[in-house]
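Data first, discussion second: the structure below is written as structure tokens.
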Amino acid sequence: MNIDQHHQLQQQHQQQMLQQQAQAQAQAQAQAQQQQQQQQQAAAAAAAANAAATTSSSPRQVSFNVSDHYQILEIVGEGAYGIVCSAIHKPSQQKVAIKKIEPFERSMLCLRTLRELKLLKHFNHENIISILAIQRPINYESFNEIYLIQELMETDLHRVIRTQNLSDDHIQYFIYQTLRALKAMHSANVLHRDLKPSNLLLNSNCDLKICDFGLARSIASQEDNYGFMTEYVATRWYRAPEIMLTFQEYTTAIDVWSVGCILAEMLSGRPLFPGRDYHNQLWLIMEVLGTPNMEDYYNIKSKRAREYIRSLPFCKKIPFSELFANTNNNTSTSTSNTGGRTNINPLALDLLEKLLIFNPAKRITVEDALKHPYLQLYHDPNDEPISDKIPEDFFDFDKMKDQLTIEDLKKLLYEEIMKPL
């Protein structure tokens with residue numbers, strides 16, 4: 001073999017080596033791409049699994065498009081326009097609740113969401129549910145749902161009343177915490193207007209937090225009372241009589257009435273005024289409280305409402321000690337509607353008498369209710385904080401709600417969500 005042939009063989013060998021290296025590199029790149037695709041598919045599957053929760057009663061899955069910092073556990077609550085899931089915040093290992101809201105089908109739902117969002121950001125109180133974080137959308141175009149990260153509360157008072165007998169100590173503590181939250185809300189010039197057992201959240205430590213501020217309004221703003229009634233679709237059992245009798249203005253007394261209804265329900269294990277409709281609701285109230293006297297009668301400004309009350313049979317007031325006598329004498333140990341209570345604290349009935357007064361001007365105030373002897377064990381004026389008053393323009397969107405489209409409200413919600421907490 002001459003030198004030229006030797007060089008030619010070397011060149012052929014080098015070309016073969018280069019081809020083999022190129023093939024090996026191409027195979028390695030293909031394998032890497034395949035592995036990357038598999039990893040992406042696995043990550044997507046994991047994210048889909050993480051972002052879906054299934055109710056025990058239904059096979060349907062609910063998509064939660066939240067940060068991968070959260071591991072979705074299960075659905076813990078569901079309402080007309082929101083679903084709440086429990087989740088774990090992975091970095092801190094803290095259990096939280098994530099509330100998914102899809103309000104953009106109806107203006108009313110947008111308004112309720114905007115009120116709640118603004119108020120929960122305003123308050124910072126131990127007995128009012130707080131927002132820990134908000135899942136912010138990438139941009140306005142992708143803004144189709146709202147995710148609020150909140151404290152996780154295991155249950156609510158409605159479920160507790162239905163499943164167990166409450167001790168007098170529990171009742172005192174729950175009413176105290178409710179009034180403590182109301183003191184802060186009313187000091188901020190805010191009426192809740194939808195207090196009921198299902199809106200009082202509880203945890204295993206018996207801590208209570210008020211939620212659902214979708215119907216709340218400013219005390220100073222009374223222009224929208226008619227609009228309030230058209231929107232008031234919640235359970236009527238806890239509504240103050242002045243709401244149904246269209247008083248000219250509503251005061252903090254409407255929330256106080258609701259607290260009275262809740263106290264009565266905890267004492268007996270059943271709703272006190274479970275009206276079937278508007279008329280039956282008023283009749284049940286008057287069956288217990290009696291027909292209004294002349295002073296209270298003329299405090300009702302609506303002539304039509306006064307005429308309706310005059311058309312009803314006269315009722316004599318039933319003292320709560322007598323009304324609850326059947327409960328006191330009940331020796332049942334079941335968890336039925338009777339509550340199974342064999343003894344009711346007379347101080348609880350005394351407070352109830354002051355909470356459930358027909359005339360709102362004569363009803364006990366939150367501050368005086370906190371001082372009542374029934375709550376003496378918990379009352380501490382140095383640990384019942386007030387809140388900053390809401391600005392005058394806080395609820396301006398409500399004043400012009402008839403002119404606002406869903407798109408207008410969506411923009412307001414987007415702006416509110418993008419603001420820092």
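Note: Cβ is positioned from N, Cα and C throughout, glycine not excepted.
If you look for the noted substitutions, you won't find them, since the model keeps the original residues.
Since this is a predicted model, take the numbers as computed values, not measurements.
Swiss-Prot documents GLN34 to Ala as a naturally occurring variant and attaches the note In strain: R-2617, R-2624, R-2777 and R-2805; in allele 246 D, 249 E, 249 C and 246 E.
According to Swiss-Prot, the natural variant ALA52 to Thr carries the annotation: In strain: R-2617; in allele 246 D.
According to Swiss-Prot, the feature domain 'Protein kinase' maps to 70-375.
Residues or ranges marked as ATP binding site by Swiss-Prot on the basis of sequence analysis: VAL76, GLY77, GLU78, GLY79, ALA80, TYR81, GLY82, ILE83, VAL84, LYS99. Counting every protein chain shown, 21 other Cβ atoms lie within 10 Å of the Cβ of VAL84 (ATP binding site). For the recorded site, VAL84 (ATP binding site), the DSSP three-state label reads strand.
Under the heading active site, proton acceptor, Swiss-Prot lists ASP194, citing sequence analysis as support.
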**Message:** I want to check the contact list for GLY82 (ATP binding site): same chain, sequence separation of six or more, C-beta distance under 8 angstroms. What comes out?
**Reply:** LYS99, LYS100, ILE101, GLU102
**Asked** If one measures from the C-alpha of GLU78 (ATP binding site) to the C-alpha of ASP194 (active site, proton acceptor), what distance in angstrom results, rounded to a whole number?
**Response** 17
**Request:** Work through the recorded positions one by one (GLU78, ASP194) and point out the residue whose CB has the fewest other CB atoms within 10 angstroms.
**Result:** GLU78
**Asked** Between VAL76 (ATP binding site) and ASP194 (active site, proton acceptor), what is the CA-CA distance rounded to a whole number of Å?
**Response** 21
